[in-house]
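Working notes, beginning with the structure itself.
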Amino acid sequence: MRNQDKRAAHKDSEPSTEVNHTASSYQGRQQETGMNLRGIDGNEPTEGSNLLNNNEKMQGTPAEPNHLQRRRQIHACPPRGLLARVITNVTMVILLWAVVWSVTGSECLPGGNLFGIIMLFYCAIIGGKLFGLIKLPTLPPLPPLLGMLLAGFLIRNVPVISDNIQIKHKWSSALRSIALSVILVRAGLGLDSNALKKLKGVCVRLSLGPCLIEACTSAVLAYFLMGLPWQWGFMLGFVLGAVSPAVVVPSMLLLQEGGYGVEKGIPTLLMAAGSFDDILAITGFNTCLGMAFSTGSTVFNVLKGVLEVIIGVVTGLVLGFFIQYFPSSDQDNLVWKRAFLVLGLSVLAVFSSTYFGFPGSGGLCTLVTAFLAGRGWASTKTDVEKVIAVAWDIFQPLLFGLIGAEVLITALRPETIGLCVATLGIAVLIRILVTYLMVCFAGFNIKEKIFISFAWLPKATVQAAIGSVALDTARSHGEKQLEGYGMDVLTVAFLSIIITAPVGSLLIGLLGPRLLQKAEQNKDEEDQGETSIQV
């Protein structure tokens with residue numbers, strides 16, 4: 001019995017030893033903490049000594065003004081803050097160029113093709129950032145695309161810079177075609193069939209009427225004033241007929257946040273109708289493009305244009321239904337795979353349609369494919385749109401920079417510029433009047449009709465995307481006369497962006513708060529804010 005008791009006592013002592021070891025370590029830490037809490041002389045701190053120590057610390061580290069802190073941060077070693085960010089960004093830019101140079105050699109040196117593309121890309125980004133910094137009170141910010149466009153324009157027309165930054169036409173055309181594919185995918189995914197059903201008549205009228213009338217007006221003016229053939233006149237008309245979502249949508253969102261026109265759904269109407277307006281313009285342009293470069297009788301050209309539309313729609317239906325189900329929803333990285341497929345198929349459609357002699361079918365195929373894919377994806381459509389938006393952030397500076405770089409001042413005749421401005425001005429006035437008529441009998445008052453008419457003015461994105469397509473196609477055919485027609489179309493597109501984008505943005509910002517009714521909820525919030533300020 002005694003042996004059993006000893007064994008039991010021994011077993012009980014084992015865990016107690018562990019507990020004692022833990023307790024001793026805890027006590028050790030407590031002692032260390034206590035030693036740390038003691039003063040230098042080893043005495044325990046009292047309330048008076050704590051106050052004394054705090055005063056000594058405050059006297060030892062006086063508070064510095066903000067400007068001294070900023071200077072200390074700037075002159076710190078190693079650098080921090082803004083200086084550190086600048087050094088990091090410059091290093092990344094130089095590293096990108098150095099990596100490309102190590103692979104391509106002379107192509108990435110001044111005068112080389114890749115050097116020109118990289119420099120144009122950087123300059124366009126800087127130009128867009130600078131324009132984005134221009135902010136006027138109570139007005140929407142100026143669209144950064146203007147800075148990108150002007151950056152490309154300056155690169156081409158400043159002698160010293162243009163000698164060292166040169167881009168081959170083939171590369172420029174290919175990059176613009178890829179950017180066009182990205183725009184078409186975004187337009188197709190952004191189509192909202194439910195919004196069209198809700199707004200019905202007024203949305204359809206606003207999408208079709210101004211675009212078609214402006215296209216016809218521009219075609220007549222281009223034929224009689226500029227001497228363009230009818231097919232080229234209608235191409236120019238559909239280039240001008242599209243409204244710019246890059247200008248209209250941000251401005252509408254600002255008004256919507258302020259509660260202007262929300263009760264009658266004016267911001268929603270303009271954003272929804274803008275997508276259909278752009279698709280109509282792009283489809284009409286592609287159809288006229290195919291007819292303009294067809295050889296044969298007029299009847300044959302018309303039939304070929306209809307055939308291109310049919311080919312584009314049918315191919316888009318097939319591809320759209322395919323990527324609705326592949327990749328399947330149980331796969332990993334589903335969003336990235338879907339974004340890659342829709343972008344890859346769109347780029348392939350645009351390039352292959354030109355290769356097979358049906359240039360008008362590629363854009364329509366892309367629109368139908370993206371629209372059907374978006375309807376099938378429903379739950380992940382928004383995530384795919386975010387990935388496509390990243391691709392657009394990359395190709396937007398290239399697109400607008402390359403468009404600006406295509407315009408050479410010395411190659412333009414003064415009378416050509418005058419005729420282009422006259423054609424643009426008359427077409428825009430007709431568009432404003434037609435837009436006013438299209439929104440009649442839709443429940444809007446006179447002020448709201450005037451606002452919608454001027455809000456339907458800005459042009460930018462679609463003009464940059466398709467404005468140079470005719471010129472690129474003419475260059476591929478090697479006909480100087482057709483290249484001249486293409487240059488006229490591009491010049492009008494360039495002028496339309498430079499003139500209407502900033503003017504339209506400013507008009508929306510100025511007229512919106514003055515002509516649109518404000519929602520009651522926003523009025524109550526403002527009244528409460530004013531009352532609290534008075535109190």
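Start at 1 and count along the chain as shown; that gives each residue its number.
Glycine is no exception: its Cβ is also placed from the backbone N, Cα and C atoms.
Experimental mutagenesis is annotated in Swiss-Prot for Glu214 to Arg, with the remark: Shifts the specificity from Na(+) to Li(+); when associated with E-431. Counting every protein chain shown, 27 other Cβ atoms lie within 10 Å of the Cβ of Glu214 (mutagenesis position). According to its DSSP assignment, Glu214 (mutagenesis position) is helical.
Of all the Cβ atoms in the protein chains shown, 30 others lie within 10 Å of the Cβ of Val243 (Na(+) binding site). Reduced to three states, the DSSP call for Val243 (Na(+) binding site) is coil. The Na(+) binding site annotation in Swiss-Prot covers Val243, Gly274, Asp277, Asp278.
Counting every protein chain shown, 25 other Cβ atoms lie within 10 Å of the Cβ of Arg431 (mutagenesis position). For the published mutagenesis Arg431 to Glu, Swiss-Prot gives the following note: Shifts the specificity from Na(+) to Li(+); when associated with R-214.
Here Asp277 (Na(+) binding site) is positioned 12 angstrom away from Glu214 (mutagenesis position), judged by their C-alpha atoms. Other Cβ atoms within 10 Å of the Cβ of Asp278 (Na(+) binding site), summed over all protein chains shown, number 27. Within the same chain, residues at least 6 positions away in sequence whose Cβ sits under 8 Å from that of Asp277 (Na(+) binding site) are Leu206, Ser207, Pro210, Cys211, Gly241, Ala242, Val243. Neighbour list (Gly274 (Na(+) binding site), Cβ cut-off 8 Å, at least 6 residues apart, same chain): Val243, Pro245, Val248, Val249. Residues Ser207, Cys211, Ala242, Ser244, Pro245, Val248, Ala273, Ser275, Phe276, Ala281, Val462 surround the recorded Na(+) site, their Cβ atoms falling within 8 Å of the Cβ centroid of Val243, Gly274, Asp277, Asp278, which are themselves excluded.
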